[in-house]
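Chemist: Pulled from Swiss-Prot, these are the listed features:
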type	residues	note
MUTAGEN	D225 to E	Partially bound heme and decrease in activity. Loss of heme binding and activity; when associated with D-375
MUTAGEN	D225 to V	Partially bound heme
BINDING	D225, E375, H468	heme b binding site
ACT_SITE	H226	active site, proton acceptor
BINDING	D227, T301, F303, D305, S307	Ca(2+) binding site
MUTAGEN	E375 to D	Partially bound heme. Loss of heme binding and activity; when associated with E-225
MUTAGEN	E375 to Q	Decrease in activity
Amino acid sequence: MWVCLQLPVFLASVTLFEVAASDTIAQAASTTTISDAVSKVKIQVNKAFLDSRTRLKTTLSSEAPTTQQLSEYFKHAKGRTRTAIRNGQVWEESLKRLRRDTTLTNVTDPSLDLTALSWEVGCGAPVPLVKCDENSPYRTITGDCNNRRSPALGAANRALARWLPAEYEDGLALPFGWTQRKTRNGFRVPLAREVSNKIVGYLDEEGVLDQNRSLLFMQWGQIVDHDLDFAPETELGSNEHSKTQCEEYCIQGDNCFPIMFPKNDPKLKTQGKCMPFFRAGFVCPTPPYQSLAREQINAVTSFLDASLVYGSEPSLASRLRNLSSPLGLMAVNQEAWDHGLAYLPFNNKKPSPCEFINTTARVPCFLAGDFRASEQILLATAHTLLLREHNRLARELKKLNPHWNGEKLYQEARKILGAFIQIITFRDYLPIVLGSEMQKWIPPYQGYNNSVDPRISNVFTFAFRFGHMEVPSTVSRLDENYQPWGPEAELPLHTLFFNTWRIIKDGGIDPLVRGLLAKKSKLMNQDKMVTSELRNKLFQPTHKIHGFDLAAINLQRCRDHGMPGYNSWRGFCGLSQPKTLKGLQTVLKNKILAKKLMDLYKTPDNIDIWIGGNAEPMVERGRVGPLLACLLGRQFQQIRDGDRFWWENPGVFTEKQRDSLQKVSFSRLICDNTHITKVPLHAFQANNYPHDFVDCSTVDKLDLSPWASREN
């Protein structure tokens with residue numbers, strides 16, 4: 001059984017500003033040398049960041065953006081995140097320059113004053129020192145101040161946590177597969193696309209649906225994931241390797257790590273030699289600099305706090321609010337309405353990739369607390385429901401408490417919606433993900449523990465991608481009788497990326513919500529892993545552009561992040577570590593799959609965690625195997641126990657409020673925020689209409705009377 005990590009060393013040093021004075025005697029790189037190197041690098045990196053922003057605006061205005069450029073719109077770092085990533089880039093490039101231009105033999109040479117370098121780069125700049133109000137009953141938007149001993153713990157724009165040390169080809173930053181002749185554990189790593197082609201792909205969509213899980217089960221997983229983590233791509237740091245060279249000519253270098261197509265790949269005929277791939281944004285190392293290996297950023301808060309609704313940066317949080325109203329409302333769309341109900345506001349910053357999808361309709365992307373909200377139509381639908389629920393709560397609270405001002409109403413509604421997401425996730429979602437392993441990894445709540453590290457781990461960002469196996473090839477829209485809606489009731493998934501016009505001008509969200517309730521998720525199958533809609537047509541909303549391969553991207557991203565291999569994580573979780581084909585067959589209970597993996601990777605040690613974890617047979621009553629159950633369960637337990645504002649923690653809500661909150665349900669959310677009147681009681685389970693559906697009048701409502709107060 002895993003025991004909570006104690007953090008005395010980490011808590012003493014996690015904040016970017018708590019830098020220890022250097023005790024070096026001889027400094028090969030003097031302060032002047034460091035300053036000169038950093039100044040030169042800043043000019044180079046700043047230009048690269050500016051060029052990238054300019055290029056993105058130009059290409060999206062061209063009426064013919066590429067798949068990469070559409071993707072980049074959502075992966076583009078903004079605000080404080082952009083500053084943090086830029087500083088990380090300057091740090092790394094400065095180290096390279098100092099190593100090249102001075103007598104240093106390696107970048108961890110004790111004679112290099114890393115403290116001086118940190119300050120010269122400006123590594124403290126992205127996150128100004130926060131003055132915490134210890135008596136505030138509300139979370140900060142940034143996630144700071146949750147842990148009183150270490151206020152930055154779990155905050156946005158910090159490094160993802162490492163549960164095992166990073167494994168890079170050069171020990172610092174280069175991913176395995178970067179240098180052709182270099183090996184990992186004695187073997188060359190296979191091309192990511194080759195693994196996707198031989199292991200992940202399938203042709204026949206028959207029999208792939210999950211007879212026990214609704215499509216909403218898949219969609220809730222993406223909502224939770226976007227609440228917890230986001231690692232935007234970085235920019236290219238040198239002038240030698242422009243994005244054009246990476247995207248059009250597959251020239252590897254700097255932060256360009258193209259996904260090369262293997263021989264006989266059908267994409268060779270239409271897409272050239274590769275899919276472009278840009279490495280994830282990373283941050284400066286933190287004192288005491290025990291490791292200088294590249295650490296990827298988490299741009300959002302690590303807490304399950306509805307940050308995807310409210311944002312993780314103060315400037316965005318403010319932009320999302322209706323500050324002209326004293327009701328504590330979120331801003332809504334002023335140009336279009338869903339039969340009297342609100343839509344998300346448009347992100348009116350031009351250009352918008354969503355307008356390119358249908359140049360006649362010209363509907364922009366939506367604006368939400370997470371920039372990925374318009375990535376696909378069901379995600380935008382779920383965001384819309386959460387936005388409406390905030391405003392419903394705020395209005396109801398105003399009726400109960402006419403004396404509350406807009407700020408109080410906003411914060412209380414935000415607090416309740418955060419609790420809603422926590423309850424739905426832990427009560428309804430995780431038990432049918434982890435199945436028989438639920439109690440092992442997430443025992444009953446014992447209260448807040450300030451020694452538990454709530455940060456999202458790097459490996460979790462891959463473990464949680466099991467949801468990609470649950471995405472079906474089509475999305476259905478249903479009418480009030482749960483029958484096909486209109487002439488285009490069933491749409492291919494790839495036509496719904498960046499597709500906001502289908503919501504605004506073609507039926508609203510109700511037909512899509514009914515599809516989420518009455519249609520099924522895809523079932524992960526060892527020989528039918530990821531639909532071709534994601535494996536060949538990702539971000540291909542029109543026939544004018546080519547699609548990406550999400551599976552290959554996941555595998556390449558494992559290497560980009562320096563992920564240890566399959567057996568390292570099996571050992572971490574106390575599971576057996578197969579060394580041979582026979583051993584792998586025993587673990588996977590599948591001789592054919594084990595042989596395919598061994599033919600590609602040569603050793604189980606090298607299998608990328610994303611494919612290795614997903615290849616395992618599912619645990620009883622769950623939808624992941626033993627390894628992913630361990631990684632997911634451990635992470636969610638830490639998210640819960642390391643959160644001072646967790647809804648069950650005494651003092652966060654009153655006892656009566658907690659009793660009331662236990663009655664929330666996703667079905668009630670739908671009843672309260674759509675025109676739908678028939679819903680299933682168990683929204684994540686597969687449901688057949690009308691047998692499994694009830695009238696909204698029979699679904700418990702959230703009783704807000706415990707929130708009535710005489711206090712302001």
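Positions of Cβ are set from backbone N, Cα and C atoms, glycine also.
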Chemist: If you count the other Cβ atoms within 10 Å of each Cβ, which of the recorded positions D225, D227, D305, E375 comes out on top?
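Modeler: Per the Cβ count within 10 Å, the most buried is D305.
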Chemist: Per residue, counting other C-beta atoms within 10 angstroms of the C-beta, which of the recorded positions H226, H468 reaches the highest number?
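Modeler: Of the recorded positions H226, H468, the most buried by Cβ count within 10 Å is H468.
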Chemist: Quick one: of F303, D305, S307, E375, H468, which recorded positions lie within 10 angstroms of the residue listed as 'active site, proton acceptor', measuring between C-alpha atoms? Sequence order, please.
Modeler: S307
Chemist: Under a criterion of Cβ-Cβ distance under 8 Å and sequence separation of at least 6, what residues of the same chain contact S307 (Ca(2+) binding site)?
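Modeler: Long-range Cβ contacts: I141, G143, A156, D227, V300, T301, G369, D370.
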Chemist: Are there recorded positions among F303, D305, E375 that sit within 10 Å of D225 (mutagenesis position), Cα to Cα? If so, list them; otherwise say none.
Modeler: none
Chemist: If you pair up every Cα among D225, E375, H468, the residues annotated as binding heme b, what's the maximum separation in angstrom, rounded to an integer?
Modeler: 14
Chemist: With a radius of 8 angstroms around the mean position of the C-beta atoms of D225, E375, H468, what other residues of the same chain does the heme b site pick up?
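Modeler: Residues close to the heme b site, other than D225, E375, H468: G221, Q222, H226, R372, L379, R465, G467.
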Chemist: How many whole Å apart are the CA atoms of E375 (mutagenesis position) and D305 (Ca(2+) binding site)?
Modeler: 21
Chemist: In sequence order, which residues at least six apart in the same chain have a CB under 8 Å from the CB of F303 (Ca(2+) binding site)?
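Modeler: Once residues fewer than 6 apart are set aside, F303 (Ca(2+) binding site) is near R139, G143, N146, G154, L228, P454, I639, D643, F645.
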Chemist: Using a 10 Å radius around its CB, how many other CB atoms surround T301 (Ca(2+) binding site)?
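Modeler: Cβ-Cβ neighbours of T301 (Ca(2+) binding site) within 10 Å number 31.
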